[in-house]
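Visitor: Annotations for this protein, taken from Swiss-Prot, read as follows:
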- D164, D166, D168, E175: Ca(2+) 2 binding site (BINDING)
- 26-61: domain 'EF-hand 1' (DOMAIN)
- 66-101: domain 'EF-hand 2' (DOMAIN)
- 151-186: domain 'EF-hand 4' (DOMAIN)
- E134 to A: Reduces calcium-binding and SLC9A1-dependent Na(+)/H(+) exchange activity. Does not reduce colocalization and interaction with SLC9A1. Reduces colocalization and interaction with SLC9A1; when associated with A-175 (MUTAGEN)
- V143 to A: Inhibits translocation to the cytoplasm; when associated with A-145; A-147; A-183 and A-185 (MUTAGEN)
- V145 to A: Inhibits translocation to the cytoplasm; when associated with A-143; A-147; A-183 and A-185 (MUTAGEN)
- I147 to A: Inhibits translocation to the cytoplasm; when associated with A-143; A-145; A-183 and A-185 (MUTAGEN)
- V185 to A: Inhibits translocation to the cytoplasm; when associated with A-143; A-145; A-147 and A-183 (MUTAGEN)
Amino acid sequence: MGSRASTLLRDEELEEIKKETGFSHSQITRLYSRFTSLDKGENGTLSREDFQRIPELAINPLGDRIINAFFPEGEDQVNFRGFMRTLAHFRPIEDNEKSKDVNGPEPLNSRSNKLHFAFRLYDLDKDEKISRDELLQVLRMMVGVNISDEQLGSIADRTIQEADQDGDSAISFTEFVKVLEKVDVEQKMSIRFLH
C-alpha cells in the first residue's frame with residue numbers, strides 16, 4: 001500500500017505540497033496512503049461521504065462543520081492537495097518554524113490561520129460575524145439535548161456580551177481573537193502527525 005501511494009504521487013508534486021504545507025516527505029506519503037484508502041470512488045478525490053466514514057469525525061459533534069472546511073465553496077469533491085492544505089492547519093508549529101522568513105507567506109499552521117479556521121467553524125453564514133443564532137447552533141451541536149434551550153440561550157448571551165466590544169450583538173474576528181488571546185491555540189488546534 002505504501003509503495004502504491006509513493007508511485008502515484010510525483011516527486012515534483014510532493015515537493016510543492018511539502019513547501020506549501022510544511023509536512024515532511026514521509027508524512028505526505030503516509031497521508032497520501034490514507035487519502036487513497038478513503039477514496040472509495042478511486043477517482044483521486046474525496047467526497048463528504050468519504051469523510052463521514054472516518055470514525056473520529058463521525059462521532060465528533062462538529063464533524064460536519066470540520067468536513068465542510070475541506071470543501072471550497074460550491075465544491076463537492078476535494079483533491080489530495082486541498083486535503084493536505086486543510087490538514088496543514090492542524091500541524092503543530094515546530095520550534096524552527098517560529099523564526100521563519102517574515103517576507104514569505106504565512107504558514108497554514110500559524111496562530112492567525114488556526115484562529116481563522118476556528119472562526120469559520122462558527123460563522124455559518126460567512127458574514128464575518130458570529131451571531132447569537134450561529135453560536136446557539138454550534139453549542140447545540142456540542143451538547144446535544146443535555147442542556148435546555150433556555151440554558152443554551154443564556155450561555156450564548158453571556159458569551160456574546162463578554163466578547164462583543166463594538167455593541168453589535170455579534171462576535172467579529174477581531175473580538176474572537178481578543179477572547180482567545182491567552183488560549184494556547186497552537187497547542188489546542190494541533191494533531192500529532194507521525195514522521
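Just so you know, glycine gets a Cβ as well, placed from its N, Cα and C.
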Visitor: Measure from the CA atom of V185 (mutagenesis position) to the CA atom of D168 (Ca(2+) 2 binding site) and give the result in Å, rounded to a whole number.
Guide: 26
Visitor: I need the neighbours of the Ca(2+) 2 site defined by D164, D166, D168, E175. Which other residues of that chain put their C-beta within 8 angstroms of the C-beta centroid, in sequence order?
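Guide: The answer, listed by sequence position, is K129, A163, Q165, G167, S169, A170, I171, S172.
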Visitor: Hey, of the mutagenesis positions listed (V143, I147, V185), which one tops the CB count within 10 A?
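Guide: Output for this query is V185.
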Visitor: With an 8 Å cut-off on Cβ-Cβ distance and a minimum sequence separation of at least 6, pull the same-chain contacts of V145 (mutagenesis position), or say none.
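Guide: Within the chain, V145 (mutagenesis position) has no Cβ neighbours under 8 Å at 6 or more residues' separation.
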Visitor: Round to a whole number and give the Cα-to-Cα distance in Å for the pair E134 (mutagenesis position) and D166 (Ca(2+) 2 binding site).
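Guide: On Cα coordinates alone, these residues lie 18 Å apart.
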Visitor: Can you give me the average pLDDT across the domain 'EF-hand 4' (151-186), rounded to a whole number?
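Guide: Per the prediction, mean pLDDT sits at 95 for the domain 'EF-hand 4' (151-186).
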Visitor: Report, in whole Å, the straight Cα-to-Cα distance of D164 (Ca(2+) 2 binding site) from I147 (mutagenesis position).
Guide: 24
Visitor: For the binding-site residues D164, D166, D168, which Cβ has the most other Cβ atoms within 10 Å, all shown protein chains included?
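Guide: Result of the Cβ crowding comparison: D164.
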Visitor: Hey, what's the Cβ neighbour count for E175 (Ca(2+) 2 binding site) at 10 Å?
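Guide: 19, counting other Cβ atoms within 10 Å of E175 (Ca(2+) 2 binding site).
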Visitor: What is the Cβ neighbour count of E134 (mutagenesis position) at a 10 Å cut-off, with all protein chains included?
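Guide: For E134 (mutagenesis position), the count of other Cβ atoms within 10 Å is 19.
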Visitor: Where DSSP helix means H, G or I and strand means E or B, what are the helix, strand and coil counts for the domain 'EF-hand 2' (66-101)?
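Guide: Within the domain 'EF-hand 2' (66-101) the tally stands at 16 helix, 2 strand, 18 coil.
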